[in-house]
Amino acid sequence: MSALAIEKSWKDVDLRDGATSHPAGLGFGELTFEDLREDRTIYAASSGWVCTLTIECGTVICAC
């Protein structure tokens, strides 16, 4: 590892403020309040149940 790579850290305020991308990935932190509202409708119809079939015992487990 080069000394230059060690020097570049997202904890360094000057580097962080001058950066054009976020270390968590492109588009991180760009959700608006409208995107986060809980009263929005879901995209796909759902009954609220999630079911899975267990291979070991062959039973169906559902949870709400």
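Please read every residue number as a count from 1 along the shown chain.
Each residue, glycine too, has its Cβ placed from N, Cα and C.
Here the residue is the original one, while Swiss-Prot reports the published mutagenesis SER47 to Ala with the comment Decrease in antibacterial activity. Listed in Swiss-Prot as a mutagenesis experiment, GLY48 to Ala is described as follows: Loss of antibacterial activity. Experimental mutagenesis is annotated in Swiss-Prot for VAL50 to Ala, with the remark: Loss of antibacterial activity. Mutagenesis annotation in Swiss-Prot: GLY58 to Ala, described as Loss of antibacterial activity; the structure shown retains the original residue. Here Swiss-Prot describes VAL60 to Ala as a published mutagenesis experiment; the accompanying note says: Decrease in antibacterial activity.
Other Cβ atoms within 10 Å of the Cβ of VAL60 (mutagenesis position) number 8 in total over all chains. In three-state terms derived from DSSP, VAL60 (mutagenesis position) belongs to an extended strand segment.
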